[in-house]
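Notes for the one structure printed next.
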Amino acid sequence: MGKKQNRKTGNSKTQSASPPPKERSSSPATEQSWMENDFDELREEGFRRSNYSELREDIQTKGKEVENFEKNLEECITRITNTEKCLKELMELKTKARELREECRSLRSRCDQLEERVSAMEDEMNEMKREGKFREKRIKRNEQSLQEIWDYVKRPNLRLIGVPESDVENGTKLENTLQDIIQENFPNLARQANVQIQEIQRTPQRYSSRRATPRHIIVRFTKVEMKEKMLRAAREKGRVTLKGKPIRLTADLSAETLQARREWGPIFNILKEKNFQPRISYPAKLSFISEGEIKYFIDKQMLRDFVTTRPALKELLKEALNMERNNRYQPLQNHAKM
């Protein structure tokens, strides 16, 4: 711009210095000088026009660049704002993650404590189960021991079932009734043995008119051998009577032993039908002949184990072995019990 102003100043000086056109001489040298001056003026004017055009284009270009820069700047600001927002959200997430981590640690610690408590409780339960099993075994052993003792105490006893009751009964009258039974059914035994009775009575002791059947008579002999002789004689005779009416003679056993004998009832009847010659021996053992040998069984589980290797016998006793226990008395088809 300074050069252009200088040029304009120079041109103005030249114009002021040059004479007016009317005063110009018409010499060739003068005309040549005039032509050069006119060319310079034309050239400067063309330069000013072209430079202005370029400058305007340059300004427009720069304006567009500024607009683009502003747009880019706005985009950058927007990105920065979004980035800050994202960073803020990330910081919040980081804080939440830290809190969740702490909660997880707390929960893990509580879970570990619960697992320890559960493990301790399981150990206690297992110990209680072991103690319970041991206690059950001990109770079972005690019950078996008590049952054996009670059966041993009752071993000299004989139970008479179905003997009619009279209005007035006492020990002497009951002894006479027993003597009548022996004379009527076992006369040889009466001649051979001296029947010594320690005690004889009805059971239960109190009479009840509501009772449909006569109370049982319990006879306690001084020796076990006498009871066994009478039971053996009853088995041989098959039918025992008193004044022509049928009665039964059995061993006087504990309630548990009687129940164990009753549970053999269905199996006993099946084996008797198939001619296995079964017997119920003291206190509650089942015996029968299998493959030419006498087999003894103290409970059903022992019999189950035995028949697993004998398919025919297993099929024969399948239903009877799977029957549930019940307290219903099942007679052994008038087979005498010991």
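Cβ coordinates come from backbone N, Cα and C, glycine included.
Those substitutions? Not in this structure, it's all original residues.
Within the same chain, no residue at least 6 positions away in sequence has its Cβ under 8 Å from that of Leu114 (mutagenesis position). The secondary structure of Leu114 (mutagenesis position), as reduced to three states from DSSP, is helical. According to Swiss-Prot, the mutagenesis experiment Leu114 to Ala carries the annotation: Small decrease in localization to stress granules; when associated with A-93 and A-100.
Annotation of the mutagenesis experiment Glu116 to Ala in Swiss-Prot: Loss of LINE-1 retrotransposition without affecting RNA-binding; when associated with A-123. For Glu116 (mutagenesis position), the number of other Cβ atoms no farther than 10 Å from its own Cβ, over all displayed protein chains, is 10.
While the structure shown retains the original residue, Swiss-Prot records the mutagenesis experiment Lys137 to Ala with this note: Loss of LINE-1 retrotransposition with decreased RNA-binding; when associated with S-133, A-140 and S-141. Lys137 (mutagenesis position) counts 10 other C-beta atoms within 10 Å of its own C-beta, drawing on all protein chains shown.
One entry in Swiss-Prot concerns the mutagenesis experiment Arg155 to Ala. Its note says: No effect on subcellular localization; when associated with A-157. Within the same chain, residues at least six positions away from Arg155 (mutagenesis position) with a Cβ under 8 Å of its Cβ are Val224, Lys227, Ala251, Tyr282. Look at Arg155 (mutagenesis position): DSSP puts it in coil.
Long-range Cβ proximity for Arg211 (mutagenesis position), meaning a same-chain Cβ under 8 A and a gap of 6 or more residues, is found for none. The DSSP secondary structure for Arg211 (mutagenesis position) is coil. Here Swiss-Prot notes a mutagenesis experiment, Arg211 to Ala, with the remark: Loss of RNA-binding activity; when associated with A-206 and A-210.
For Arg261 (mutagenesis position), other Cβ atoms within 10 Å of its Cβ number 25. Experimental mutagenesis is annotated in Swiss-Prot for Arg261 to Lys, with the remark: Loss of LINE-1 retrotransposition without affecting RNA-binding.
In three-state terms derived from DSSP, Tyr282 (mutagenesis position) belongs to neither a helical nor a strand segment and is classed as coil. In Swiss-Prot, a published mutagenesis experiment is listed as Tyr282 to Ala, annotated Loss of LINE-1 retrotransposition without affecting RNA-binding.
Between the CA atoms of Lys137 (mutagenesis position) and Glu116 (mutagenesis position) there is a gap of 31 Å, rounded to the nearest whole number. Lys137 (mutagenesis position) carries a helical DSSP state (H, G or I).
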